[in-house]
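Notes to accompany the following structure.
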Amino acid sequence: MAKANSSFSEVQIARRIKEGRGQGHGKDYIPWLTVQEVPSSGRSHRIYSHKTGRVHHLLSDLELAVFLSLEWESSVLDIREQFPLLPSDTRQIAIDSGIKHPVIRGVDQVMSTDFLVDCKDGPFEQFAIQVKPAAALQDERTLEKLELERRYWQQKQIPWFIFTDKEINPVVKENIEWLYSVKTEEVSAELLAQLSPLAHILQEKGDENIINVCKQVDIAYDLELGKTLSEIRALTANGFIKFNIYKSFRANKCADLCISQVVNMEELRYVAN
């Protein structure tokens, strides 16, 4: 769901292709767009993935909701965000369909699909998702570009879906609002160092409610009330602690939380910057 002002010249497009944008799998994938490069009308997010072992670039809360849902699904193997649809393919589709190709200052622009997903044990081995606010579907030009995108994936014989804010699970929305309603702590080395002791506590207190345990830890170590929960919140918001996004965070037991065991420090610094 690229925003306005993310246009590129032919030279810039060629450079991005040479850089490997939109290429690779898993931890080696490079998204066509990053949060630094695209103005956003809302919040953008950089979040670590347990599945891919890299930081993902999400341009809205709606993209985040879809990403967290995909991250939780055990059948999902790989998530590639901001996947480019190169003009070498889409230009001919536009001609055949009679739809004007996106052009800025005389240059055919690269369209992008928000997510290309690889799966196992599901109805599809691979599928694509475009994320849009429901209100955007009232715009005729938006619908035209979506039709180009639909035809692109149809030619590839890959199922393509549109996801809007109307489809957001209310519990998922609640969790996102709680995790990201205020600026979370940056992922410093000091904060990351808390993962190991937190993992021990979560294992030891497995059947107890996470909120109650956080209060117990604060009291036991004479910490400011809310300190432990704040650390868990920051680590969870940045993807280093995983939980069932379809269940209210406050209702989770300690055993419901999964702490990342492998963290790429270079990627970690990138999240914090």
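Backbone N, Cα and C atoms are what each Cβ position is placed from, and that goes for glycine too.
For all the noted positions, this structure keeps the original residue and models no substitution.
Note that the structure is predicted; figures quoted are calculated from it, not measured.
What Swiss-Prot records for this protein:
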MUTAGEN   Asp28 to Ala  No effect on recombination
MUTAGEN   Thr34 to Ala  No effect on recombination
MUTAGEN   His57 to Ala  Prevents recombination, may affect protein structure
MUTAGEN   Ser60 to Ala  Prevents recombination, may affect protein structure
ACT_SITE  Glu63  active site
ACT_SITE  Glu73  active site
MUTAGEN   Asp108 to Ala  No effect on recombination
BINDING   Gln130, Val131  Mg(2+) 2 binding site
ACT_SITE  Lys132  active site
Q: Identify, among the recorded positions Asp28, Glu63, Glu73, the residue whose Cβ has the fewest other Cβ atoms within 10 Å in this structure.
A: Asp28
Q: Whole-number Å only: compute the distance from the Cα of Glu63 (active site) to the Cα of Val131 (Mg(2+) 2 binding site).
A: 6
Q. Which chain-mates of Thr34 (mutagenesis position) that are at least 6 residues away have a CB under 8 A from its CB, listed by sequence?
A. His57, Gln82
Q: Measuring CA to CA, name the entry from the recorded positions Asp28, Glu73, Asp108, Gln130, Val131 that ends up nearest Ser60 (mutagenesis position).
A: Val131
Q. Least buried of the recorded positions His57, Lys132, going by other Cβ atoms within 10 Å?
A. Lys132
Q) If you measure Val131 (Mg(2+) 2 binding site) to Glu73 (active site) at Cα, how many Å is it? A) 18
Q. Going along the chain, which residues six or more apart from Asp108 (mutagenesis position) have their CB under 8 A from its CB?
A. Pro87, Thr90, Arg91, His101, Pro102
Q: Could you check what DSSP calls Asp108 (mutagenesis position) once collapsed to helix, strand or coil?
A: strand
